[in-house]
Amino acid sequence: MAPTLQGQWIKVGQKGGTGPGPRSSHGIAAVGDKLYSFGGELTPNKHIDKDLYVFDFNTQTWSIAQPKGDAPTVSCLGVRMVAVGTKIYIFGGRDENRNFENFRSYDTVTSEWTFLTKLDEVGGPEARTFHSMASDENHVYVFGGVSKGGTMNTPTRFRTIEAYNIADGKWAQLPDPGDNFEKRGGAGFAVVQGKIWVVYGFATSIVPGGKDDYESNAVQFYDPASKKWTEVETTGAKPSARSVFAHAVVGKYIIIFAGEVWPDLNGHYGPGTLSNEGYALDTETLVWEKLGEEGAPAIPRGWTAYTAATVDGKNGLLMHGGKLPTNERTDDLYFYAVNSA
């Protein structure tokens, strides 16, 4: 039986210019016919640069945006970014010396950076890496990730959502999901028809003394209208537990691809066991479907940069780079174009 969600994989050509090259643990966001890329690593836990790369879908060429305004001061890995309208927002990330970036926006019309929030201030969100970001028309959301830590405390994971109100420039933490909710990094995180979904991720046990650092297959959503969290049971072609996978929303579907399905004994320094499978979750029926494999990336990968995008009039999942089973990084640019949803 053919899946309900029909689409096709397209390897996007990159015809030159100065681009990000092979990397992982970076962030991308799409605005109009441009793709923006920031941060990342080529070797484990070593930053590369703090340039903002711009890909033009019309010419299929890369360039570097000139750093006008309050540009990022830290070369980041484990950073995330999202787009709202014509602005992109970056949050967190760190360099190899554990200097952490803050929260900034970049106006794609004026090509100017704006400093918005210093992280780790009292009453505001904490600095972090390997978190997840999502957005709607009025908010930027940050979920999970790994804390900064320090000389007196060990880095830990988060389980809460931080919400930034774009209109008034203020942060608020949404209701805590409670002790039965795993703290996670590298989770799927998406706004679908007004609800905020958390899908899978790399988890810390909810049982005192239990096993930490494992792949989760939990799926929950937060409803801003009722201010309540709900954990759901999904069915169908359910993917195995995983983290650091590419994902995007198209209609009522959360599309995911690849990711780490088993952690490496050397932690982030190794590749882990990676996937090259794609799935779509219908958030109304809670049924998973497996995506078609024709044209999909043949080599498994994780820690890709990802975003929802519209390319040639079709909505879908766009992803760049990632870590391969050889522990090398790739600079592939792939788009899963949805034909029907």
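Backbone N, Cα and C atoms are what each Cβ position is placed from, and that goes for glycine too.
Looking at Swiss-Prot, you'll find the natural variant T18 to S noted as follows: In strain: cv. Ei-2 and cv. Tac-0. Annotation for T18 (variant position): spatial neighbours Y53, W62, S63, I64, criterion Cβ-Cβ under 8 Å with sequence separation of six or more. Taken residue by residue with DSSP, T18 (variant position) is part of neither helix nor strand, so it is coil.
Looking at Swiss-Prot, you'll find the mutagenesis N45 to Y noted as follows: Strongly reduced activity. Close to N45 (mutagenesis position) in the fold, though at least 6 residues off in sequence, lie L77, E96, H268, Y269, each with a CB less than 8 Å from its CB.
Look at Swiss-Prot and you will find K46, R94, T129, F130, R157, G186, K211, V244, W303 tagged as (Z)-N-(sulfonatooxy)alkanimidothioate binding site. A sphere of 10 angstroms centred on the C-beta of R94 (mutagenesis position) encloses 24 other C-beta atoms.
Under its mutagenesis entries, Swiss-Prot includes R94 to K with the note: Reduced activity.
As annotated by Swiss-Prot, active site, proton donor applies to R94 (among others), with the evidence given as a curator's inference.
In the three-state DSSP reading, R157 ((Z)-N-(sulfonatooxy)alkanimidothioate binding site) counts as strand. If you look up Swiss-Prot, you'll see R157 (among others) marked as active site, proton donor, on the strength of a curator's inference.
The feature Fe(2+) binding site is assigned by Swiss-Prot to E260, D264, H268. Note on D264 (mutagenesis position): other Cβ atoms within 10 Å of its Cβ, all shown chains, come to 15. Secondary structure at D264 (mutagenesis position), as computed by DSSP, is coil.
Swiss-Prot gives this note for the published mutagenesis D264 to A: Strongly reduced activity.
Put simply, of the recorded positions R94, E260, D264, the one whose Cα is nearest the Cα of W303 ((Z)-N-(sulfonatooxy)alkanimidothioate binding site) is E260.
Sequence-distant neighbours of T129 ((Z)-N-(sulfonatooxy)alkanimidothioate binding site) (same chain, six or more apart, CB under 8 Å from its CB) are L77, G78, V79, G92, G93, R94, F100, G145, V146, G185, listed in sequence order.
A sphere of 10 angstroms centred on the C-beta of E260 (Fe(2+) binding site) encloses 24 other C-beta atoms. Distance from the CA of R157 ((Z)-N-(sulfonatooxy)alkanimidothioate binding site) to the CA of D264 (mutagenesis position) is 18 Å. Binding-site extent for (Z)-N-(sulfonatooxy)alkanimidothioate: residues K46, R94, T129, F130, R157, G186, K211, V244, W303, maximum pairwise Cα distance 28 Å (rounded to the nearest whole number).
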